[in-house]
Amino acid sequence: MTISLSNIKKRDHSKISDGTSGESSLVKRKQLESATGDQEEEYTDHEIIIEPLHFANNNNTVLTDSENYLRWQNTISNVVKSVVSIHFSQVAPFDCDSALVSEATGFVVDAKLGIILTNRHVVGPGPFVGYVVFDNHEECDVIPIYRDPVHDFGFLKFDPKNIKYSKIKALTLKPSLAKVGSEIRVVGNDAGEKLSILAGFISRIDRNAPEYGELTYNDFNTEYIQAAASASGGSSGSPVVNIDGYAVALQAGGSTEASTDFFLPLDRILRALICIQTNKPITRGTIQVQWLLKPYDECRRLGLTSERESEARAKFPENIGLLVAETVLREGPGYDKIKEGDTLISINGETISSFMQVDKIQDENVGKEIQLVIQRGGVECTVTCTVGDLHAITPHRYVEVCGATFHELSYQMARFYALPVRGVFLSSASGSFNFDSKERVGWIVDSIDNKETPDLDTFIEIMKTIPDRKRVTVRYHHLTDQHSPLVTSIYIDRHWCNEFRVYTRNDTTGIWDYKNVADPLPADALKPRSAKIIPIPVNNEKVAKLSSSLCTVATMAAVPLDSLSADILKTSGLIIDAEKGYVLVSRRVVPHDCLDTFVTIADSLVVPATVEFLHPTHNFAIVKYDPELVKAPLITPKLSTTRMKRGDKLQFIGFTQNDRIVTSETTVTDISSVSIPSNLIPRYRATNLEAISIDCNVSTRCNSGILTDNDGTVRGLWLPFLGERLENKEKVYLMGLDIMDCREVIDILKNGGKPRVSIVDAGFGSISVLQARIRGVPEEWIMRMEHESNNRLQFITVSRVSYTEDKIHLETGDVILSVNGKLVTEMNDLNGVVSSADGILPSAMLDFKVVRDGNIVDLKIKTVEVQETDRFVIFAGSILQKPHHAVLQAMVDVPKGVYCTFRGESSPALQYGISATNFITHVNEIETPDLDTFLKVVKTIPDNSYCKMRLMTFDNVPFAISLKTNYHYFPTAELKRDNITHKWIEKEFTGNSQSEK
């Protein structure tokens, strides 16, 4: 199975283990073949069966190489007409399977009904959307009609009437023809290619099911067939055919360390197919016991008597082992009756030699009692168990609330960890339930809001009673560690993630129908609370009091706006106005205002805050909380009015990762311009600033803090700066920022104004005097620099220019001499114009004198106010917006279209080829230069239909795609910030109608 996402395991590339100790040899299949003989006869007599693809009589004559080649060629040419390439999306995370887009293989097993056989890990246990492509490149939608609860097979259905240009042929299933030494071909979509034909020979037919690892789907309680065919991702679901064109097995998985492949036998698959064809329920029984095939020598060590061994060897002379209980689930039908290590002798009087016999008996006796004879430590026991319904312990619904998804713990997961099949399983640890950013799956929710959650229905009822924005206690644990229960508090988000839905599987339509459970309860009224503030433990009293000016700022982003991850972020903040509630904080934590912001005082009380200001280049933001809610002795600190210099002696006060305050004396070692590396996908980063470096070992352990004088005057901030993303990890740089870079904005806010910043939209760097001479800077300007510069001898140069439509603008390589007649000696001389204004800040014209290509040039450069994102559209699982500032900074020529800043893991956008950084310029040949036009066009596109899109890559390469809409799982919506209330309002579109949330 070829996966488009790098963090998803490929089924055929997973490391496997046999599940047995020692070498297993062949198990005689004579009884199995006779057991399926009646089923095959029933299948042959069924009126809808297509004639099998049979091309030669098996008369045991020896074929020459050329005859063998021609015969295989004839067979394959017919088989490929039944094989389809499956393009699918598993829409939602479910049972440890991530949401994904992928490709696999299937083959037609009933041409009249339009039934395709493939793997269960392709169909998936959760919502599925897909289509198939036939050999002649005809395309047809498919829906899932069955996925086995345990074994790795499932069925998809298509409408044969939609296939107009080819005659559909079905492959006949012949499980009895899978024999050791048989030459086979695996015909499928190997490694994402439309058609690959891989050759091999069957080497084993009695292998235990392979194990693919923890927290993923694993088959069990069945034999597997082994061969060496070197299949890889994408071949999942391929037919394994013999030279006569019969399907003898189903490709399922493979080893990463060898060319070994694993095929699922067709015996139980054939039985399920017949049930579907005859419109009968596919009953599946279980006593919740996992069996493994163990060789006789190991069975003897576990207590098998010589008499029973002799009987088994005589009855099954080719067998070398019996089934032994590996796992018995607590509270299951077999619990306290069967023990691990018990050897299975018979069921209902039938001597057992294979998994398929066990499956057959259990499937035929759901709800009935069966009698098992086992041997335990040399003693024979007879136990009676009531067969349970396997479908009843397989989740068929899930709940979506607070941005996370939940369902009942499945038999699949419970079996692997030997747990009772009960509990609320968190299949997507996100939103309010983002317990651990490193581990998204495998959590069990034991209680919430101090109420036990033994099952999904109880969980739903509890969640109905919890108001929006409330903080509640959750008890939970991970499947891999039953001995470590965990307790945390979470913030209930029912305003950004307002959906509270229950999705239920519908095997008739193939869609998971949903119903809305409950509307959000309004948030509880906030009450003022008190907090005691403990001074910083230092001898300097003025510095110690600064604990009354420090707090913690945390944010929860609603969506990955501006290509910034929607993570929960936290850092320290400086209270710059205790009376009005203003807090200065790193923009790493407050990248935009489409989020919830919280201020924590003294690690004692939390109050909500709003985003008041975002600096476009200097990496700081200002948020505001309601001071009436805080009854604590907070102090507005004294802020410095002079810039720091190299050699200044300071006090460093930092916050560790555990929010502990640490202090240290330090010295300013360097003040220089920095260039933070840009990310592959453009997003906010600090530019055009001079960073402070200090001589302090403690600072490397702190993610934030402040720099002060001995009298408590705040001289600077110690901030995290977001850099590039490498190997799915965010690179964060720690540097100091002079408080003088923030003073103008702070003063305007304190005086009741609204600060606005207008900047010269270009990137600047520094060069040495030597480089300036080489670039043609005249000697008189060099002498002037040497005379007037008090800090560092350098010239400022243009390193990049943002996109602009102005004819007169700076160019890369320009050396800046002066601005408005003032010599430019450092980056601070190029700071933007800061003022208080209502509406759009008018542009200012600045007189630049630069050296360009060795000549002095005078330029009038217009400043611009950076517009933060205040609107975006969600379409086909992608987030579309006007190109944000980071995009304009990175591009010279910006296409006229809506910009894709993000695409979902399982979305149509990903499946059909829209990437982050793409511009959608046309939809159905209509130009879409802005969001209004785009919305107008896409609202006319019906559900489940194709539209043509023309796009432009980040490198201005045009291309076109077709995209199929799916409004059931991926509706179109618009989120827009109200200019008066500054609240974000969501509108969801259904056809030409819309609903506001």
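Every residue gets a Cβ built from N, Cα and C, even glycine.
Although substitutions are noted, the structure shown does not include any of them.
The active site, charge relay system annotation in Swiss-Prot covers H121 (among others) and rests on sequence analysis. Look at H121 (active site, charge relay system): DSSP puts it in a helix.
The feature active site, charge relay system is assigned by Swiss-Prot to D152 (among others), with sequence analysis given as support. In this view, D152 (active site, charge relay system) is surrounded by 30 other Cβ atoms within 10 Å of its Cβ, with every protein chain counted. In three-state terms derived from DSSP, D152 (active site, charge relay system) belongs to neither a helical nor a strand segment and is classed as coil.
Residues or ranges marked as active site, charge relay system in Swiss-Prot: S235 (among others).
As a whole-number mean, the pLDDT of the domain 'PDZ 1' (300-378) in this prediction is 95. Summarising the annotation, Swiss-Prot assigns domain 'PDZ 1' to 300-378.
In this structure, S235 (mutagenesis position) belongs to neither helix nor strand by DSSP; it is coil. Where Swiss-Prot documents S235 to C as a mutagenesis experiment, the accompanying text is: Impairs BIR1 degradation and death-promoting activity.
In the structure as shown, the Cβ atom of N162 (variant position) sits within 10 Å of 11 other Cβ atoms. Secondary structure at N162 (variant position), as computed by DSSP, is helix. Under its natural variant entries, Swiss-Prot includes N162 to S with the note: In strain: YJM269, YJM270 and YJM1129.
In Swiss-Prot, the entry for natural variant V241 to L states: In strain: YJM269 and YJM270. The structure shown retains the original residue. According to its DSSP assignment, V241 (variant position) is in a strand. Counting every protein chain shown, the number of other Cβ atoms lying within 10 Å of the Cβ of V241 (variant position) is 28.
Natural variation at this site is recorded by Swiss-Prot as E331 to G, annotated: In strain: YJM326. For E331 (variant position), the same-chain residues that are 6 or more apart in sequence and have a Cβ closer than 8 Å to its Cβ are P420, V421, R422.
With a 10 A radius on its CB, T343 (variant position) counts 29 other CB atoms from all the protein chains. According to DSSP, T343 (variant position) sits within a strand segment. T343 to S appears in Swiss-Prot as a known natural variant, with the remark: In strain: YJM269 and YJM270.
A strand conformation is recorded for T386 (variant position) in the three-state DSSP classification. Of all the Cβ atoms in the protein chains shown, 14 others lie within 10 Å of the Cβ of T386 (variant position). What Swiss-Prot notes for the natural variant T386 to I is this: In strain: YJM269, YJM270 and YJM1129.
Swiss-Prot gives this note for the natural variant D457 to G: In strain: YJM269 and YJM270. Within the same chain, no residue at least 6 positions away in sequence has its Cβ under 8 Å from that of D457 (variant position).
Among the sequence features in Swiss-Prot, the natural variant S530 to P is noted as follows: In strain: YJM627. Secondary structure at S530 (variant position), as computed by DSSP, is strand. Residue density at S530 (variant position): 12 other Cβ atoms are found within 10 A of its Cβ, drawing on all protein chains shown.
Less than 8 angstroms from the CB of K580 (variant position) sit K624, P627, L749, K750, each of them six or more residues away in the same chain. Listed in Swiss-Prot is the natural variant K580 to N, annotated as follows: In strain: YJM627.
Secondary structure at P942 (variant position), as computed by DSSP, is coil. The note that Swiss-Prot attaches to the natural variant P942 to F is: In strain: YJM627.
For S530 (variant position) paired with H121 (active site, charge relay system), the C-alpha to C-alpha distance reads 54 Å. Of all the recorded positions listed (H121, P942), P942 has the fewest other CB atoms within 10 A of its CB.
Residue environment of S235 (mutagenesis position) contains 31 other Cβ atoms, counted within 10 Å of its Cβ in all protein chains. Ranked by Cα separation from S235 (mutagenesis position), the variant positions N162, V241, T343, T386, P942 are led by V241. If you check the recorded positions D152, N162, V241, P942 against H121 (active site, charge relay system), the ones with a Cα inside 10 Å of its Cα are D152. D457 (variant position) carries a helical DSSP state (H, G or I). Among the variant positions listed (N162, V241, T343, P942), V241 has its Cα nearest to the Cα of D152 (active site, charge relay system). The shortest Cα-Cα distance between T343 (variant position) and any of the variant positions N162, V241, T386, P942 is the one to T386.
Comparing C-alpha positions, N162 (variant position) sits nearest to P942 among the variant positions V241, T386, P942.
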